[in-house]
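See below for the structure under consideration.
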Amino acid sequence: MPHSSLHPSIPCPRGHGAQKAALVLLSACLVTLWGLGEPPEHTLRYLVLHLASLQLGLLLNGVCSLAEELRHIHSRYRGSYWRTVRACLGCPLRRGALLLLSIYFYYSLPNAVGPPFTWMLALLGLSQALNILLGLKGLAPAEISAVCEKGNFNVAHGLAWSYYIGYLRLILPELQARIRTYNQHYNNLLRGAVSQRLYILLPLDCGVPDNLSMADPNIRFLDKLPQQTGDHAGIKDRVYSNSIYELLENGQRAGTCVLEYATPLQTLFAMSQYSQAGFSREDRLEQAKLFCRTLEDILADAPESQNNCRLIAYQEPADDSSFSLSQEVLRHLRQEEKEEVTVGSLKTSAVPSTSTMSQEPELLISGMEKPLPLRTDFS
């Protein structure tokens, strides 16, 4: 199954499975209609009638929605009736053209025995009214999720962009300089490429304690990087601080890195605790996964995040107490160290040997007393 590179449980964006299934359904229906042996005119007439009823049903549903939206025309649509109509009916010209075209074909085809068009129109209006009053026209949860993802309407989308714009975009460009300054004063404690990055923890259950040592005693606070300050949103000399942690293994230091949680996950957890937010545990898990995927996509295209930031997404097993956050972080650090060594060896092997290229050119002189002419075919 397709999933994000961060974690197997993080889904990839939806593809075109629904469209492919619709093509299969279309083929099956065409074969069924062909096998029934009905006259083509008869089949076409009922098909056009059905399409016309669908368009008319959508139109009637939009008219009912328009009655409510007109009450908010100034607050939601800046007093524009055209915007209000488009919000409820889509493009009125397109929908009206489809409706008129369907009605034209309905009356132009040979008539068959059936209920009058006026009776069918009244029945269609009745069914749409019942759908609205009884709440039968709601979308399925999967459809709502697909619409929100496609339109970037999710809570996770806004949180991920807020986290990047309001925090990561500001601190990542200066991170390497702050680490170099720290190393100058503390004997290169953060040496190596993997130690000179910001590692962001992404627990999918949104469990974000304020103290990392509470999550794992083998993660121990060591020091802080030099603070970064700046004026933002009217706040003078706003301070940005990052913490350095040492990772213990068998009681010994096994790694050192700049480590922290993604604070928006704490917001998601808090939202699920407030009934006013209408945010269930399942919603929290879905939004946490979408937050991780969106943040990964943002950082993949952000030049300031190149080699400056790494995401560590994980999910603690509910029935397994052997999970160790420090070991999870160490696993990522060691994996990156291996990748750094592999990339370095490939670059070294790609450079041609300089043992012969760097030598001084030598002038080779023949031992003959007289130089030979340019032509050697003389007799």
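Cβ atoms are placed via backbone N, Cα and C, with glycine included.
Don't look for the substitutions in this one, it keeps the originals.
Since we're looking at a predicted model, the values are computed, not measured.
Among the features that Swiss-Prot reports, 2',3'-cGAMP binding site is placed at SER162, TYR167, ARG238, THR263. Around the Cβ of TYR167 (2',3'-cGAMP binding site), the same chain contributes TYR240, THR263, each under 8 angstroms and 6 or more positions distant in sequence. In the three-state DSSP reading, TYR167 (2',3'-cGAMP binding site) counts as helix.
If you look up Swiss-Prot, you'll see SER162, TYR167, ARG238, VAL239, TYR240, SER241, THR263 marked as 3',3'-c-di-GMP binding site, on the strength of experimental evidence. A C-beta separation below 8 Å, combined with a sequence spacing of at least six in one chain, links SER241 (3',3'-c-di-GMP binding site) to LYS224, LEU225, GLN227, GLN228.
Swiss-Prot lists TYR167, ARG238, THR263 with the feature 2',3'-cUAMP binding site. Residue density at THR263 (2',3'-cGAMP binding site): 12 other Cβ atoms are found within 10 A of its Cβ, drawing on all protein chains shown. In the three-state DSSP scheme, THR263 (2',3'-cGAMP binding site) falls into the helix class.
In Swiss-Prot, a published mutagenesis experiment is listed as ILE10 to Gln, annotated Abolished ability to induce the production of type I interferon. The 10 Å shell around the Cβ of ILE10 (mutagenesis position) contains 20 further Cβ atoms across the protein chains shown.
ARG14 (mutagenesis position) falls within neither a helix nor a strand when secondary structure is assigned with DSSP, and so counts as coil. Long-range Cβ contacts of ARG14 (mutagenesis position) within its own chain (separation 6+, distance under 8 Å): ALA146, GLU149, LYS150. Under its mutagenesis annotations, Swiss-Prot gives ARG14 to Ala the following note: Abolished ability to induce the production of type I interferon.
DSSP gives LYS20 (mutagenesis position) a helix state. Looking at Swiss-Prot, you'll find the mutagenesis LYS20 to Arg noted as follows: Does not affect amount of ubiquitination.
The secondary structure of LEU30 (mutagenesis position), as reduced to three states from DSSP, is helical. Around the Cβ of LEU30 (mutagenesis position), the same chain contributes no residue under 8 angstroms that is 6 or more positions distant in sequence. Quoted from Swiss-Prot, the note on the mutagenesis of LEU30 to Ala is: Reduced homooligomerization and activation in presence of coumpond C53.
According to Swiss-Prot, the mutagenesis experiment LEU44 to Ala carries the annotation: Reduced homooligomerization and activation in presence of coumpond C53. LEU44 (mutagenesis position) falls within a helical segment according to DSSP.
For GLY158 (mutagenesis position), the count of additional Cβ atoms within 10 Å of its Cβ stands at 14 [all protein chains shown]. In the three-state DSSP scheme, GLY158 (mutagenesis position) falls into the helix class. Annotation of the mutagenesis experiment GLY158 to Glu in Swiss-Prot: Abolished homodimerization and activation.
Listed in Swiss-Prot as a mutagenesis experiment, LYS236 to Arg is described as follows: Loss of deubiquitination by USP44. Long-range Cβ contacts of LYS236 (mutagenesis position) within its own chain (separation 6+, distance under 8 Å) are none. Taken residue by residue with DSSP, LYS236 (mutagenesis position) is part of a strand.
Here the residue is the original one, while Swiss-Prot reports the published mutagenesis TYR240 to Ala with the comment Abolished cGAMP-binding. For TYR240 (mutagenesis position), the number of other Cβ atoms no farther than 10 Å from its own Cβ, over all displayed protein chains, is 15.
SER358 to Ala appears in Swiss-Prot as a mutagenesis experiment; the accompanying note says: Decreased phosphorylation by TBK1, leading to reduced ability to activate IRF3.
Among the mutagenesis experiments that Swiss-Prot reports, GLU360 to Ala is described with the note: Does not affect ability to activate IRF3.
LEU364 to Ala appears in Swiss-Prot as a mutagenesis experiment; the accompanying note says: Slightly affects ability to induce the production of type I interferon.
Listed in Swiss-Prot as a mutagenesis experiment, LEU374 to Ala is described as follows: Abolished ability to activate IRF3 and induce the production of type I interferon.
For the published mutagenesis ARG375 to Ala, Swiss-Prot gives the following note: Does not affect ability to activate IRF3. Abolished ability to induce the production of type I interferon.
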Other C-beta atoms that fall within 10 angstroms of the C-beta of ARG238 (2',3'-cGAMP binding site): 13
Rounded inter-Cα distance in Å - SER162 (2',3'-cGAMP binding site), VAL155 (variant position): 11
Residues satisfying Cβ distance under 8 Å from VAL155 (variant position), sequence separation of at least 6: LEU268, MET271, PHE279, GLN287
Site with most surrounding Cβ atoms, counting all protein chains shown within 10 Å, from the recorded positions LEU44, VAL239: LEU44
Distance [Cα-Cα, Å, rounded] between LEU44 (mutagenesis position) and LYS20 (mutagenesis position): 24
Neighbour tally for LYS20 (mutagenesis position), based on other Cβ positions within 10 Å of its Cβ: 10
Protein Cβ atoms within 10 Å of SER162 (2',3'-cGAMP binding site), excluding its own: 12
